[in-house]
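Take a look at the structure set out below.
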Amino acid sequence: MPITQIISASDSEAGPKPSISLVPDKPSEPETSPRHHRLSRSLSKFKRWRGRSNSSLSMGSSEQQELQDSPNEARSDDDENGYNNDNADDLAKSKYMMKSIAGLLTTASVYAGMNNAQEMNVLSQVDSEESDSSDSFQENIGRNEVKSKKENLKTKSHPEVPRLDKRKPTLFDFSITREKLSKDNVAKLRQRFCLDEQEPFLNDFPAWLLKDVLVQGHIFITTKHFLFFAYLPKNPRSVKMSGNLNIRTKLIRSTRYWCVLKNHLFSMYTSSTELYFPVLTIDLREVQKIETQKHTLNGSATKTFKLYTDESTFKFNADSEFSAKSWVNALKKEQFAAQNSENNSISLKIPLPNIIEIDDQPIVNKALTLRLRALESSQTYAIDDFMFVFMDGSGSQVKESLGEQLAILQKSGVNTLYYDIPAKKSKSSFGKETPATVEQKNNGEDSKYLNVPTSAVPSSENGKKSRFRFRERSNSWFRRAKPLEDSQVEDVEEIYKDAANDIDSSVHSTIHIHEQEDSQEQTVAWKPSHLKNFAEMWAAKPIHYRNKFIPFQKDDTYLIKETEEVSANERFRYHFKFNKEKSLISTYYTYLNRNVPVYGKIYVSNDTVCFRSLLPGSNTYMVLPLVDVETCYKEKGFRFGYFVLVIVIHGHEELFFEFSTEVARDDIERILLKLLDNIYASSAEGSNISSASLGDVQHNPDSAKLKLFEDKINAEGFEVPLMIDENPHYKTSIKPNKSYKFGLLTIGSRGDVQPYIALGKGLIKEGHQVVIITHSEFRDFVESHGIQFEEIAGNPVELMSLMVENESMNVKMLREASSKFRGWIDALLQTSWEVCNRRKFDILIESPSAMVGIHITEALQIPYFRAFTMPWTRTRAYPHAFIVPDQKRGGNYNYLTHVLFENVFWKGISGQVNKWRVETLGLGKTNLFLLQQNNVPFLYNVSPTIFPPSIDFSEWVRVTGYWFLDDKSTFKPPAELQEFISEARSKGKKLVYIGFGSIVVSNAKEMTEALVEAVMEADVYCILNKGWSERLGDKAAKKTEVDLPRNILNIGNVPHDWLFPQVDAAVHHGGSGTTGASLRAGLPTVIKPFFGDQFFYAGRVEDIGVGIALKKLNAQTLADALKVATTNKIMKDRAGLIKKKISKEDGIKTAISAIYNELEYARSVTLSRVKTPRKKEENVDATKLTPAETTDEGWTMI
């Protein structure tokens, strides 16, 4: 399918202008509304400080859960400690109007876009007359740089780039690195397929067997047989995919859940942080069919897909067609693996004389299909069809090799069917499924079934599920052919079994084929009765089960009867969709205390603690892996006569269970502690903290590349998921034939550039070309890491200087800011376009504060991503980082802050941007609706521990983890610093870091004196990084105005990844990078925010219980905060848990995987923004394209 057709119908239609409202319940009102003039006035009412409360960040519903606040001991009351006393002085108060970079842009853009306050209510986003008139306000101010660059510009003002629909289709060239079969492997294959020693192997080829999924394997051709062998992907306990989906029901139109695909279970949760309480769980072993819903008119894919089981049909809505297809592919692969979970390989053995027809047909470029029709057996004479796909063009070689060997057999006197029997029509793989005979010679049992969903055609139509089975040869289900005179015709064997011991001795598994059963008999139809066994429920005694993990005495009074034990275990597995590996140890009747007590039954198995509510109308389930449990302990009951057990979970709130008898409470505590001891003893690293909120596909670039390849071949009409062979002898990996050219565009400070350098280094390792586009002052920093650099104008230091040198708002400041900002933004727009147009990037990743990328990618028609460190996406979970309220105000307010910021930000730059689009880019004017900013793939380089993905985030919004740039390997600490650290340790003193960056304060000396006094009172050693001063750019900022005592060392800038592990606590301004570095080191963190997103991260650090947010900084408040940070054990332990979680994240790898995942979607979003047709003279002749423009994008499977 051409990429031009992969556009959502809703995206291709024009809609109304963006809207905004000042009423939380109605966040939508046109920008041209009379109320719009109140926006700037409303901004001044939003305080830049947010007070803390014990409630979680709200989404307007109790379903949205965030990381819980730390216990009261860790979050001491502000008044008691005094570090947030409202009456105290704030010596760190900015002398001037300090803002963050994006905040500066917002404020100045309002000034520039609204030159006259009386015209605010009549400004229009796309009115060229007003933008032109405002341009003439000071037309020549700040334009000298742009003018000189225009004169030297050799390229045309309008870009001549090929349209997406004019570019050549993607070329897929698959190949697998071949290794010669060793004697050991040949021997195992002979044993596997029961071959004679005198039967040599002639050839082997990589191939794909087509069923409901495309299974990668190998074809082997011997002198007598055609063999196919493939390892089924193993089923590790890892998340395969996760994200937000809407579930549609008859009663409730649509409900949004966080969905996780793991093993054979597809589970739904209320949020990404509540992963122990599933709302709905679907067992893929019971799923009959998975399909994408099609449009009734044109048959194109929609955002909806369905899962069919024997009892129900589940309907899901994804955020895009790409997301729906990704979910369907992932679910089909897991369904195939789950329904063959007791087997880890597929084998196919076809005697060469049985082959009737070999037909090859090209499909996509080099890809080729090979249909092989063979006689099933001498008993039934049914004809089976097998479809193979070759991605590297080797299919013709397979056909040629088979033809040559068949000719040799014919000459030697063997009767073959290849030429004797003409091809006849049969039910082939391109029609309905034909059940194939499957035989296992080494197993004497018959009537064995194995469920394998089969599909025949590479299309969206799914066939019915057929059963491949071991059956008697006397069975005559198939059409009989005329008997042949050759009585030596062998049978075709299609074997699904455990091949670990046959092929690879390093993989251990047991061959096990389950008995034939009716599908309705396989699922035990239990109907739980809440009124059954009332005696047991009221007695509330423990129930023990025989097991090999916790042995019980034979005379145990709580031991269940052997006759009831099997049915009890089966019911347990049925309720929680477990496999046979789970076995019960004990059960209890209890109350689960969360918001309200819920009565139910708790189940303890060998590695899981589960809970199921028993009250009518209640549907609470809990599945808690024991590896996530830290410990458990007894507590007094909340009610008289009840006894409480507290289960402590890593990085999660404690769970409280109330038991009516002390015996039951003590018994479950004893069993849980013993199981935890066994887990810790079996793991060399102790307990593993699982993170089920992040999918394996997000961490594994190979899985992401496979998804990108699936997206590309789906666009060609070949809609089938791929399963990679996990053969230990043939390593398979995917990488592009073409090296992509990435442009990383950002503006701001060093903290804005550094994450892009880390991402760029990761992309270079993937074999891509990377250019970082930013300010000239970072050239040496970027190039020192081996990354190409391009300079753009628009250095925000000039604008910041203007802001901090004017002590108050006045007419002079507004006029000066307006004039300088207009020249500043013009230079940024022009130079950014020149760089991107000259470099011909394939993909652009931009910080949204740079403002220009979304327009440049529309002109160049390339995929566009955004990446940032703070909340920039519309959500009800978090407020915008620059409009953080003084207290939590709920989901409606949070959403409103994003709408408000977007409109104000766009209002200030729309006039210049639209003029630049028309005159330079050759595009039409635009507005917020046409830009579709909320549809752009977004990467947040923040840990999901600090910034959990919201339930209302779209599928293309990814919280990847921090992009750390480790410099500690090259850093050599000065001797003075090492001696200082050693002295603190030798004296047993706590060591803290204090640094606030280059900020401007009212009285630098007074602030330094307060800091010294606080350190002395807290009795700690301090490594100081002084950067504050009374004027921006002051060269004396690094020098101290007062003499420092012996326990304070002013050392200047030191790499955080080296320094922070050396200290016990950190005090800083709360920037995203610094916050990530301190939490990565497991440090209790004290944050004194000054502007922008620093307030947001101060609140988050306090919310998760690993630090303190200071409203005001003076000697007393800082001293109190230092004492808490260095002595509070609960805060220290919680910071250690956060450290473990962050250490398991790989933000760069996850980001690269997300880029691969969303690349085709990003391309479609860019294309959908192209609304204005180009002029005829701007059309590009495909024959005149540069080599870079005509290069095919290919992927190689190695």
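Cβ atoms here come from the backbone N, Cα and C positions, even for glycine.
None of the noted substitutions appears here; every position holds its original residue.
Noted in Swiss-Prot for the protein shown:
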type	residues	note
BINDING	Ser749, Arg750, Asp752, Asn1025, Asn1053, Val1054, His1056, His1069, Ser1072, Gly1073, Thr1074, Asp1093, Gln1094	UDP-alpha-D-glucose binding site
DOMAIN	187-236	domain 'GRAM 1'
DOMAIN	238-336	domain 'PH'
DOMAIN	570-636	domain 'GRAM 2'
MUTAGEN	Val804 to Ala	In M7-1: Changes substrate-specificity towards protopanaxadiol to produce ginsenoside Rh2; when associated with A-801; A-802; A-812; K-816; A-849 and D-892
MUTAGEN	Lys812 to Ala	In M7-1: Changes substrate-specificity towards protopanaxadiol to produce ginsenoside Rh2; when associated with A-801; A-802; A-804; K-816; A-849 and D-892
MUTAGEN	Glu816 to Lys	In M7-1: Changes substrate-specificity towards protopanaxadiol to produce ginsenoside Rh2; when associated with A-801; A-802; A-804; A-812; A-849 and D-892
MUTAGEN	Ser849 to Thr	Increases the activity toward diosgenin and pregnenolone, but does not affect the activity for cholesterol
MUTAGEN	Ser849 to Ala	In M7-1: Changes substrate-specificity towards protopanaxadiol to produce ginsenoside Rh2; when associated with A-801; A-802; A-804; A-812; K-816 and D-892
MUTAGEN	Ser849 to Ala	Displays a reduced affinity for cholesterol
MUTAGEN	Ser849 to Pro	Increases the activity toward diosgenin, but does not affect the activity for cholesterol
MUTAGEN	Met851 to Tyr	Reduces the activities toward acceptor substrates and completely abolishes the activity with protopanaxadiol
MUTAGEN	Met851 to Ala	Displays a reduced affinity for cho-lesterol
MUTAGEN	Met851 to Pro	Increases the activity toward diosgenin and pregnenolone, but does not affect the activity for cholesterol
MUTAGEN	Asn892 to Asp	In M7-1: Changes substrate-specificity towards protopanaxadiol to produce ginsenoside Rh2; when associated with A-801; A-802; A-804; A-812; K-816 and A-849
For the UDP-alpha-D-glucose site as recorded (Ser749, Arg750, Asp752, Asn1025, Asn1053, Val1054, His1056, His1069, Ser1072, Gly1073, Thr1074, Asp1093, Gln1094), determine the largest distance between any two Cα atoms, in Å, rounded to the nearest integer.
23
Provide the three-state DSSP residue tally for the domain 'GRAM 1' (187-236): helix first, then strand, then coil.
7 helix, 26 strand, 17 coil
To the nearest whole angstrom, state the Cα distance for the pair Asp752 (UDP-alpha-D-glucose binding site) and Met851 (mutagenesis position).
14
Secondary structure content of the domain 'GRAM 2' (570-636), with strand meaning DSSP E or B
10 helix, 38 strand, 19 coil
Its Cβ having more other Cβ atoms within 10 Å than any other among the recorded positions Ser849, Asn892, Asn1053, the winner is Ser849
Measuring CA to CA, name the entry from the mutagenesis positions Ser849, Met851, Asn892 that ends up nearest His1056 (UDP-alpha-D-glucose binding site).
Ser849
Considering only the mutagenesis positions Ser849, Met851, Asn892, which residue has the minimal Cα-Cα separation from Ser749 (UDP-alpha-D-glucose binding site)?
Ser849
Per DSSP, three-state class assigned to Asn1053 (UDP-alpha-D-glucose binding site)
coil
Roughly how many Å separate the Cα of Gln1094 (UDP-alpha-D-glucose binding site) from that of Ser849 (mutagenesis position), to the nearest whole number?
16
How big is the Cα-to-Cα gap, in Å, between Ser849 (mutagenesis position) and Ser1072 (UDP-alpha-D-glucose binding site)?
15
Asn892 (mutagenesis position) versus Ser1072 (UDP-alpha-D-glucose binding site) - Cα distance in angstrom
25
For the domain 'PH' (238-336), what are the DSSP-based totals of helix, strand and coil residues?
19 helix, 49 strand, 31 coil
May I ask for the distance between Asn1053 (UDP-alpha-D-glucose binding site) and Asn892 (mutagenesis position), taken between their Cα atoms and rounded to an integer number of Å?
41
In this structure, the one of the binding-site residues Ser749, Ser1072, Thr1074 whose CB has the fewest other CB atoms within 10 Å is Ser749
Calculate the distance in Å between the alpha carbons (Cα) of Asn892 (mutagenesis position) and Met851 (mutagenesis position), and round it to a whole number.
26
Mind giving me a neighbour count for Asp752 (UDP-alpha-D-glucose binding site)? Other Cβ atoms within 10 Å of its Cβ, every protein chain shown.
24
